[in-house]
Amino acid sequence: MEGILAFDRELDVALLDRVVQTFYQGVGAEQQQAQQVLTQFQAHPDAWSQAYSILEKSEYPQTKYIALSVLDKLITTRWKMLPKEQRLGIRNYIVAVMIKNSSDETVLQQQKTFLNKLDLTLVQILKQEWPHNWPNFIPEIVQASKTNLSLCENNMIVLRLLSEEIFDYSAEQMTQLKTKNLKNQMCGEFAEIFQLCSQILERAQKPSLIKATLGTLLRFLNWIPLGYIFETNIVELITNRFLNVPDFRNVTIECLTEIASLTSQPQYNDKFVTMFNLVMTSVNSMLPLQTDFREAYEESSTNEQDFIQNLALFLCAFFSSHLRPLENPENQEVLLNAHSYLLNISRINEREIFKICLEYWSKLVAQLYEEMQQIPMSEMNPLLNLSSPTSLISSNPNMLANLPLRKHIYKDILSTLRLVMIENMVKPEEVLIVENDEGEIVREFVKETDTITLYKSMREVLVYLTHLDVVDTEIVMTEKLARIVVGTEWSWQNLNTLCWAIGSISGAMNEEMEKRFLVNVIKDLLGLCEMKRGKDNKAVVASNIMYVVGQYPRFLKAHWKFLKTVVNKLFEFMHEYHEGVQDMACDTFIKIAQKCRRHFVAQQLGETEPFINEIIRNLAKTTEDLTPQQTHTFYEACGYMISAQPQKHLQERLIFDLMALPNQAWENIVAQAAQNAQVLGDPQTVKILANVLKTNVAACTSIGSGFYPQIAKNYVDMLGLYKAVSGLISEVVAAQGNIATKTPHVRGLRTIKKEILKLVDAYISRAEDLELVGNTLIPALFEAVLLDYLQNVPDARDAEVLNLITTIVNQLSELLTDKIPLVLDAVFGCTLEMISKDFSEYPEHRAAFFQLLRAINLNCFPALLNIPAPQFKLVINSIVWSFKHVSRDIQETGLNILLELINNMASMGPDVSNAFFQTYYISLLQDILYVLTDSDHKSGFKLQSLILARLFYLVESNQITVPLYDPSQFPQEMNNQLFLRQYIMNLLVTAFPHLQPIQIQEFVQTVLALNQDSIKFKLALRDFLIQLKEFGGDNAELYLEEKEQELAAQQKAQLEKAMTVPGMIKPVDMPTMEEEEL
């Protein structure tokens, strides 16, 4: 096999064929050897020179593909280094092979795959050579296409690929200037290409040529001037000639969809309407509106199903861009006809098609709602010259009946859409009970992200539909519920989708209407729960009751009796053993507790005491059938209620009563342990202790700063237990070795330690009196925890220690500065030793370690200046190691630490900052340039760019006043600016010998000049990186910042818009009102 690696003699192509065949068809060691040899062959810098021989002589297709991939690599990375004659020779050879394999129809079909790869290689050459070194390419390919039908077919594919490379994929593969030049060239020479396409589509009879030309036209349509579309006959031509032909209709309607997506000046409106009428006439003849689309889709071929999906895409694209001209009276018939088609398509049981339709429905109802909002109240009722409150309009649709609103055009369409949305409603994430593939009702354990996203979109549409006609929405929902209750439409699916839809419109009705509607719904559901027999039926109804009530906190807050009834019903469900019911009852309870907390601690009219008193009194009975995790949720829910009690002495009493049971268990075990330490050897005791601590964590999480009396009560015993447990673990490890840390007993003991740490963390992160924390909690905590962490074997160290210290540093900030050396002595060196051996061991410690470093740098920076120089050097080394890490999160943390450290140092006095930069500037610069040009670290581009710009600025602005070089090694006129230029030049020339020195020199001058303009600096940096052969592959991550900014801006705009629409943000997701925080 190694014979193919002998580049000093002619390649044995037959041997290469056998090696490739072994790789693809062999097994075991022989296959691995073939893989190794082929990898070496492809990596060899002279491998491309064998491509001609391989393409001419090889008998095995995969071998030819390898030859083309080697050529592709040459073209994309070293093309400019080749002499002009060699470049011309390769280009002419590729063209010749392409013509040879595409001029004959039989050969074209046989060599289709090879030819496709050959076309891609030609396009890579075009990106390098055209137009400057190949100015006649477009005229040549157009002329050649007229000589031979099969050659013409392949040329269409080449033109399509070239268009895709320039207009679709260029952003992340070529520099900005190169992309702009190629786009201008393509547009400038398009007339010839368009004329060729038109001639083919008018005259050709060969199906594969027609399909290839339509496919190529499809790629042109999103960038060519509109004159080519509407000032020629191309639309009529493709619609009349190809839309009704099964073989061509999919690619034809894709072309029409691309045209429909274009936005234009009003002068083309009539052209768009004419096109739409043409298409809908064909659609009505091919697929009559009366067809049962759901059934027809199920029975259709793949080609026919694709057409229905493409029709949905066409309708949605056209409506999204050109709806208003269709709303003119003369076009309303075709408008409503087309919307009826879209409604029928929306009923098809295919999620991807429904999502296409949903995107348009969402736009339509949002537009109609916004128009409605802009009508002044004075136009609806001159007596009320006020701005229009949404709830008044929503609850009085008749007020709008006489106004010229667009929503009136769509009245029947919107009424049907309400039913379609209800029938298709997907499961909200709060619902834990689902029907599995076997038709059984079970608890769902894995949430589907796609379903959650789809639910949010459907919910938005239903909220808008409610505002557009609240009366019709109520009628549609109550009539459907009535049919379910009487049994004519009873099914789990029908009840689920209806209740999910009812829950989704919470907040969209005014309070009076919501009350009437919801009272009827909940009464019907409670009656259904009593009426239905069978555990599965009851579980389905129960889950829907819980979901609906959980979505309407405003209603519950306004109707105390109903709230109390609902909560007592939840307590009943907590004794129901059907899978998922108890979980959902607890989740709904905590949701209601968060949103209605004040109502539980206030004494309501007609009650003898606040409801929280009764809940705590019956706590043991209510939670007796719950799992420990569910019980913790219950305690957390009670904590939210207690946090709303404004009177401190009453709040403390409630906390005392709430924690009575866990405190009793705690005190019993602590008393026993004081008498006999062996108690902690009992697994059941360990389990009880862990559970008690987790209960405390749950309550502390929701009660917050007010939990101090409970913390203080058990704090000394807790730290004593921490030490005792740690001693037991050490004894077991000493006796049994490291393996002991994996045993159930030691794992149980470690859980106790972790929960103690989590409890302290939970309290300190919410504490308000930080001096009290610093003076009373921290000294004893550090005494118990730090030395223990240092002395433990690595496998017995808990990452929670690092998390807790990070919380303390973030909370106490400069109050903790004097204790940072103590902290670093205990946790820094030993943790660094654990995580620096590789990139994978101790992942939790790894993440926590760097988060701690960042917290210290941000909050207690002066402490870092006072640690010994060797330890400080270790800190710097660990930061560098973190941003060279393979984990994205750790890379990002490391880069943030470095940027913040550089800024901190630059803000210090010259003595401190100069000393730091003189020691570390050059090594840090080298490390940043390393990760910047390394393909495994592309995700850090944004922060790498900011750090580099900051480092350059410090030199260019003379903020560093000491030499960054050894003055004895350089002439007297040397300065930092000149040294930096030379240093970066030498570094890059050495690292990337394939780049011309002039390229590197221009890059260095540009980025140094742009160090204060972060956007231009980043663009220049990105263009340079794309040129690097080592930086090949997918460069999408270099654009991550723009994508993140765009997404953040979209999310912000969506949130601001949603806040203006009642019900658009779920009441349970709304920020808690001030009154609830009392």
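Glycine residues also receive a Cβ, built from the backbone N, Cα and C atoms like all the rest.
At each noted site, the model still has the original residue.
The domain 'Importin N-terminal' annotation in Swiss-Prot covers 34-100 and rests on sequence analysis.
Using a 10 Å radius centred on the Cβ of GLU299 (mutagenesis position) and all shown protein chains, the other Cβ atoms total 9. For the recorded site, GLU299 (mutagenesis position), the DSSP three-state label reads helix. Listed in Swiss-Prot as a mutagenesis experiment, GLU299 to Lys is described as follows: In crm1-14-R.
Here Swiss-Prot notes a mutagenesis experiment, GLU430 to Lys, with the remark: In crm1-809; cold-sensitive and LMB hypersensitive. A C-beta separation below 8 Å, combined with a sequence spacing of at least six in one chain, links GLU430 (mutagenesis position) to TYR547, GLY550, MET584, ASP587, THR588, LYS591.
Neighbour list (GLY503 (mutagenesis position), Cβ cut-off 8 Å, at least 6 residues apart, same chain): PRO428, TYR547, VAL548, GLY550, GLN551, TYR552. The DSSP secondary structure for GLY503 (mutagenesis position) is helix. Annotation of the mutagenesis experiment GLY503 to Asp in Swiss-Prot: In crm1-N1.
Other C-beta atoms found within 10 angstroms of the C-beta of CYS529 (mutagenesis position) number 18, with every protein chain shown included. Among the sequence features in Swiss-Prot, the mutagenesis site CYS529 to Ser is noted as follows: In crm1-K1; LMB resistant.
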Residue distribution over DSSP helix, strand and coil in the domain 'Importin N-terminal' (34-100): 58 helix, 0 strand, 9 coil
Secondary structure at GLU430 (mutagenesis position), reduced by DSSP to three states: coil
For CYS529 (mutagenesis position), the three-state class that DSSP assigns: helix
Rounded inter-Cα distance in Å - GLU299 (mutagenesis position), CYS529 (mutagenesis position): 38
